[in-house]
Amino acid sequence: MMARFVSVSSCQFHFGFREVSPPSVTSYPRRFEVSDRRFPAIPIKCSSSEPENGEDSAPSLSSSSSSSTSEVSTSNSSTYNWYTGIGGIGMLDTAYLTYLKVTGSDAFCPIGGGTCGDVLNSDYAVVFGVPLPVIGFVMYGVVTALSAELGEGNLPFGISKSNGRFALFGITTAMASASAYFLYILSTKLSGSSCLYCLVSAFLSFSLFFLSVKDVKLQEIQQVVGLQICLAIIVVASLTASYSTAQPIPSRSGDIELPYFRTEISSSSSPYAIALAKHLNSIGAKMYGAFWCSHCLEQKEMFGREAAKELNYVECFPDGYKKGTKILKACADAAIEGFPTWIINDKVLSGEIELAELAEMTGFSLDQANETNQLQ
């Protein structure tokens, strides 16, 4: 009977004693007699208010949930910052490759014969008539823009964040699949040719893919793994169809023999260039190059015929180049990695350098040029 009067809410108990009169005796089949005793009466005061510790626990749970949400948000923001940074680097890399492709120039002459120019000028650098670096630039641009929008949580066209993440996952999957295929082409069809910038682009694509795998939960990946496989197959099939008529280029390092030839300099030298060349020679500056290197010839053209003769130029392959040919010992001792390379005051400088820059870094002035001309 007591259970009917006890509320489940928190109760305050006040103990007291109340005198209870003895009940009347009634005859029953079995008679019980109750003696005159004092029974403790327990008045129960019930309150509908929540206990104080309950009030304290609610804010603590809310605070814990808020802290957890904040940590997840910070982690996602950091991930999208990585996306944006890597995508930006990829845009710079492919923009430079696009410039090389459009102008037909080469980035830097390596010690071996194969260069980025060989790769970019091959049939494999074009996909359905579009230069491959241009496609790469667009893809990196999309990744950079999409990741930046995801980081801010402000996607266009009403796209949800979940759909944005899956779109990013799909794009990076396509990029990684294409990069894997290009590495296969580079190692088989373009064997012997090297392109550092192409390898950097492939590395960046794989990095973006692994980031997206980490960003998308395993359960979500299992839901779309079939779609991702189909996407990779479509990318590879499309590239194969585009390259069906492409012809592999011979390996410079193994299939071609380059006999040594003397390069002809067509430009004439100015008095300033002649004086600068003599100054560089006097301070021990050396230019290391190879006869096949177009950049080496362009550097000499800056000086002109007469001034180039005054330079301390070191030809690293004076006997020509073929498979097994070793670089000149002087070049090997100087640890030359590409052409042209300048060593000025023990400082290694790679690539072509403008005359004004050479003059500035060696302390050559116009007055010295005038003095040299007067002596002549």
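Heads up, the Cβ atoms here are built off N, Cα and C, so glycines get one too.
The note that Swiss-Prot attaches to the published mutagenesis CYS46 to Ala is: No effect on catalysis of disulfide bond.
In Swiss-Prot, a mutagenesis experiment is listed as CYS109 to Ala, annotated with the note Loss of function in catalyzing disulfide bond.
Record note (Swiss-Prot) on the mutagenesis of CYS116 to Ala: Loss of function in catalyzing disulfide bond. Over all protein chains present, the Cβ of CYS116 (mutagenesis position) has 24 other Cβ atoms lying within 10 Å.
Annotation note: CYS195 (mutagenesis position) sits in a coil segment as assigned by DSSP. Over all protein chains present, the Cβ of CYS195 (mutagenesis position) has 25 other Cβ atoms lying within 10 Å. For the mutagenesis experiment CYS195 to Ala, the note given by Swiss-Prot reads: Loss of function in catalyzing disulfide bond.
A helical conformation is recorded for CYS230 (mutagenesis position) in the three-state DSSP classification. In Swiss-Prot, the entry for mutagenesis CYS230 to Ala states: No effect on catalysis of disulfide bond. The structure shown retains the original residue.
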>> Please report the Cα separation of CYS230 (mutagenesis position) and CYS116 (mutagenesis position) in Å, rounded to an integer.
In response: 32
>> Using a 10 Å radius around its CB, how many other CB atoms surround CYS230 (mutagenesis position)?
In response: 11
